[in-house]
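Database features (Swiss-Prot):
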- D148: active site, proton acceptor (ACT_SITE)
- L28, G29, A30, G31, I32, S33, G34, P35, V36, K51: ATP binding site (BINDING)
- 22-304: domain 'Protein kinase' (DOMAIN)
- K51 to E: No p38-alpha/MAPK14-, p38-beta/MAPK11-, ERK3/MAPK6-, ERK4/MAPK4-induced activation (MUTAGEN)
- K51 to R or M: Kinase defective mutant, abolishes activity (MUTAGEN)
- S115 to D: Mimicks phosphorylation state, leading to localization to the cytoplasm (MUTAGEN)
- S115 to A: Impairs shuttling to the cytoplasm (MUTAGEN)
- T182 to A: Impairs protein kinase activity and shuttling to the cytoplasm (MUTAGEN)
Amino acid sequence: MSEDSDMEKAIKETSILEEYSINWTQKLGAGISGPVRVCVKKSTQERFALKILLDRPKARNEVRLHMMCATHPNIVQIIEVFANSVQFPHESSPRARLLIVMEMMEGGELFHRISQHRHFTEKQASQVTKQIALALQHCHLLNIAHRDLKPENLLFKDNSLDAPVKLCDFGFAKVDQGDLMTPQFTPYYVAPQVLEAQRRHQKEKSGIIPTSPTPYTYNKSCDLWSLGVIIYVMLCGYPPFYSKHHSRTIPKDMRKKIMTGSFEFPEEEWSQISEMAKDVVRKLLKVKPEERLTIEGVLDHPWLNSTEALDNVLPSAQLMMDKAVVAGIQQAHAEQLANMRIQDLKVSLKPLHSVNNPILRKRKLLGTKPKDGIYIHDHENGTEDSNVALEKLRDVIAQCILPQAGKGENEDEKLNEVMQEAWKYNRECKLLRDALQSFSWNGRGFTDKVDRLKLAEVVKQVIEEQTLPHEPQ
């Protein structure tokens, strides 16, 4: 029996509400396809995480690949999957969706955990790395590339000191057949061959170079590049590649650093970190995929198997906590991912009278709502204007927290520009209006010096308020 048919049999078509209570207002985090919520098993009162996807082939593929990988102790487990109709606000009728019940991860995201751990040691970083590598090895043995390895997708099971870390979110995962051509990435964690694939695609579309008979591809080695970046940040608190310029796309200076593998180990943070740790980073951040460590090479590396104490306290926790920008950087990454995902998610919806789905035709004729329909209030599928409004707010956060090219009027002008755009789309938001008054905003610019980190935090609160659902009907 095929894996596809096994998965189809595993998906329940009964209403999830028969077995679970769903808290529509409590969000655990935002995956690439929308917020993850809390649900409670009625028979046991056990809490689980609930992810909701539009029921499309891409979503079923995500579920299939995640199910294939989820038997590993360092990968978030799928408990069960429901296929139900769910109606969100601004939708005229229910839409078929997959409701994925997953194990609850109470310990939070990787970098949040580190920022709360004042004595995070190199040994602990090594142990976390080993768990991530074991999860990747399991995926790669199944010939699956995750393609979105980043700190937000690495969660701790609970708050105990020895809690396992687990990989989640298989929204970009693909079976690696040497044809992983769709550029999917988060800027700080993107491998050089992904950028090369993107560059060739753009040139071919523009007719600058002839379409090559054999497309430039990238594969599982990209996950290993991302692992190298994550290790680097875990050890020192900042990424090896960054740009001095805020941009909605990867700027030239950052692109050049990635393509040439240009990074350093600044003495201030790296002087107490072992040569073994630096060695594994160097070998993972090789520009040429064939020179990069394999996942087996990572697991065999002395740093992951050392008997040395490695009890030196890392600077990463203090840096992340003091700069208070981890959440803002993650939001900027999410925005970048959304922009790169636009082409993948464009959908043409047929009017109901012309749809060829026999179930929908039957429902139309009956003139009734589906028996298994779930009707809620939520902003995640809001109007185009509301999406643009959130996008403009995230631009403000990015401008506030990304490294600045310089000081003075130029940077102030850039902040004023992005704030004007955000203000244009969010004038009715009382929280933003009140906050901007305290920052001396006159509608066109800030008249006083702005504490950018405080502004980023306020705008983050505005976004959270804008995306909070109403009570369910």
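Numbers run from 1 along the shown chain.
Every residue gets a Cβ built from N, Cα and C, even glycine.
Original residues fill every noted site, and no substitution is shown.
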Of the recorded positions listed as L28, V36, S115, D148, the one whose CA lies nearest the CA of K51 (mutagenesis position): V36
Cβ neighbour count (within 10 Å, all chains shown) around L28 (ATP binding site): 20
The domain 'Protein kinase' (22-304) [mean pLDDT, rounded to integer]: 81
DSSP three-state assignment (helix, strand or coil) for the residue listed as 'active site, proton acceptor': coil
For S115 (mutagenesis position): DSSP state (helix, strand, coil): helix
Cβ atoms near V36 (ATP binding site) (within 10 Å, other residues, all chains): 20
C-alpha spacing of L28 (ATP binding site) relative to S115 (mutagenesis position), in angstrom: 18
C-beta crowding around S115 (mutagenesis position), within 10 angstroms: 23
Inter-residue C-alpha distance, V36 (ATP binding site) and D148 (active site, proton acceptor) (nearest angstrom): 17
Fewest-neighbour residue among recorded positions, criterion Cβ within 10 Å, set K51, D148: D148
D148 (active site, proton acceptor) versus L28 (ATP binding site) - Cα distance in angstrom: 19
